[in-house]
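Heads up: the structure comes next, in structure tokens.
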Amino acid sequence: MKGTSEVKPMETHRKLLKPLVEKRRRERINNSLEKLRIFLFQTLKSEKLKNPKVEKAEILECTVQFLQSRKLLPLDREAVDKEYQSGFQHCLETTLHFMNSKPDMNGVTKELLSHQMSSCKSPSDAWSPNCAPLTKHVPSLSYQDSAPHLVSNSISISPTKTLVDSHFTYQSFKTWRPWV
């Protein structure tokens, strides 16, 4: 008998929570649909999406049509490459700035960062998803390394120069991967 009396409050609690949970779920769905309607209206300039009371099915149909049309558009490879190069360039400049700001950085860390940067190709090489070509000169980086025979003392990145001295190449090493 005691077991059934303990179950009753739990069932009552669940019954009270169920409408609240359902209400929150519906609010989330409606908020997301409204954001989607606004996005589609701004993107497609469709008059039927102008009305905030448009049916949910209409919003979903417009979304499907929009996604299908985006899939059929030809990919502007040049624009994608340019955007990738821009992002890569920004990351490279940030890395160089970080390395310049840390004179006490571990030599191994500098060696690994320099190795990663040295694998970059020049603009005349083909585009690579691993490393985009550099399109502009990056400020030079100078530091004294604890392993001067591995990395040059002065590193300058430009489209015509490499990152390491000609007396040493990293071809004898495997490519370093942080997850291996």
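Glycine too: its Cβ is placed from the backbone N, Cα and C atoms.
Nothing has been swapped: the model has the original residues at all the noted spots.
As recorded in Swiss-Prot, the features of this protein are as follows:
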- 13-70: domain 'bHLH' (DOMAIN)
- GLU22 to Ala: Reduces MHB gene expression in a dominant negative manner; when associated with A-23 and A-26 (MUTAGEN)
- LYS23 to Ala: Reduces MHB gene expression in a dominant negative manner; when associated with A-22 and A-26 (MUTAGEN)
- ARG26 to Ala: Reduces MHB gene expression in a dominant negative manner; when associated with A-22 and A-23 (MUTAGEN)
- 84-116: domain 'Orange' (DOMAIN)
Helix, strand and coil totals (DSSP H, G, I; E, B; other) for the domain 'Orange' (84-116): 28 helix, 0 strand, 5 coil
Neighbour tally for ARG26 (mutagenesis position), based on other Cβ positions within 10 Å of its Cβ: 10
Neighbouring C-beta atoms (10 Å sphere around the C-beta of GLU22 (mutagenesis position)): 10
Local confidence of the domain 'bHLH' (13-70) - pLDDT mean: 89
CB contacts for LYS23 (mutagenesis position) [other CB atoms within 10 A, all chains]: 10
Tally of DSSP helical, extended and coil residues in the domain 'bHLH' (13-70): 50 helix, 0 strand, 8 coil
